[in-house]
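Annotated features, as they stand in Swiss-Prot:
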- 2-61: domain 'SH3 1' (DOMAIN)
- 106-165: domain 'SH3 2' (DOMAIN)
- 190-252: domain 'SH3 3' (DOMAIN)
- 282-376: domain 'SH2' (DOMAIN)
- TRP38 to Lys: Small decrease in RASA1-binding. Almost complete loss of RASA1-binding; when associated with K-143 and K-229 (MUTAGEN)
- TRP143 to Lys: No effect on RASA1-binding. Almost complete loss of RASA1-binding; when associated with K-38 and K-229 (MUTAGEN)
- TRP229 to Lys: Small decrease in RASA1-binding. Almost complete loss of RASA1-binding; when associated with K-38 and K-229 (MUTAGEN)
- ARG308 to Lys: No effect on RASA1-binding (MUTAGEN)
Amino acid sequence: MAEEVVVVAKFDYVAQQEQELDIKKNERLWLLDDSKSWWRVRNSMNKTGFVPSNYVERKNSARKASIVKNLKDTLGIGKVKRKPSVPDSASPADDSFVDPGERLYDLNMPAYVKFNYMAEREDELSLIKGTKVIVMEKCSDGWWRGSYNGQVGWFPSNYVTEEGDSPLGDHVGSLSEKLAAVVNNLNTGQVLHVVQALYPFSSSNDEELNFEKGDVMDVIEKPENDPEWWKCRKINGMVGLVPKNYVTVMQNNPLTSGLEPSPPQCDYIRPSLTGKFAGNPWYYGKVTRHQAEMALNERGHEGDFLIRDSESSPNDFSVSLKAQGKNKHFKVQLKETVYCIGQRKFSTMEELVEHYKKAPIFTSEQGEKLYLVKHLS
């Protein structure tokens, strides 16, 4: 029989809905299901319910030891080759607690990060381009759960590529080839666009290009295998990759950046007159995350929000909220006729909006609570 996993509450949590469970700091709980970002647990009174996964931590030493072992096997520490992720039938100790229903421990597959990703929620995992993560769980909504550098969390699956059985050396070689491709032909190639930097950017590796806000650059290549990054040339001749959401295309698009075009104008977005929630002042339809960020930063106040169509899932939506320091984005899934955000379910989007005007949509570990105060105007 599988060993029961014990978790301990790191913070107090008060249930917001019937299917959730109140917990107290340092309370011991039994873990029943950890396949989502909210975990199902049982308390000493035999009551069960969902709690935020970042409010509890595992205290099961055998389970921790197994996780370390699985990670070592996957990374090949102390071995010439990595051990296959399929459990060895000759290892009954592993079989004794691998539960087929716990997807967290079923995968342990390496994947390589294609693009940088900054976590927006406390249960997400930040990604650094060029590093390797261990994929622990895959969900049908396009988000995967994995571990990197001792941290565990969710990230968008299209930011990584699976390398399965490829040895680490192959990946290093591919990075070398990628770098060589950037270095070669520095001063060749047609100018596709002239862009101006919206924000300063500091490179994290030799492939990328440093620039300051307002810098004008030529776009000379759009790598097909790296769609979020453009290859640009600065006026001093330096060439490298830049994140495309940090720049805007100049309107007149001169042939070279030696000209001095007028500063770019950001599009003014407004509530949508088409789409599922057309006519609602908070619905902005098909705008990008970047456009939402720009609008909230330019004319929003803390607590202002908008709802937009999801870029990654055609039938889903995102709530973008102006917050102190860093704006927040929350995914809303439409399952049949129900709108789901985390473990909470609402029959209409209007009901969801009204709920989070009264109840916090986000609570930090420090106790900071964020609400939907009013729609962006």
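In case you wondered, yes, glycine gets a Cβ from its N, Cα and C as well.
Feature annotations (Swiss-Prot) mapped to structure.
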residue: TRP38; record: mutagenesis position; DSSP (3 states): strand
residue: TRP143; record: mutagenesis position; DSSP (3 states): strand
residue: TRP229; record: mutagenesis position; DSSP (3 states): strand
residue: ARG308; record: mutagenesis position; DSSP (3 states): strand
Rounded Cα-Cα span from TRP229 (mutagenesis position) to ARG308 (mutagenesis position), Å: 24
TRP229 (mutagenesis position) to TRP143 (mutagenesis position) - Cα separation in whole Å: 21
TRP38 (mutagenesis position) and TRP143 (mutagenesis position), Cα-Cα, nearest whole angstrom: 14
Residues that sit under 8 angstroms from TRP38 (mutagenesis position) by C-beta distance, when 6+ apart in the chain: PHE50, VAL51, PRO52, SER53, GLY342, GLN343
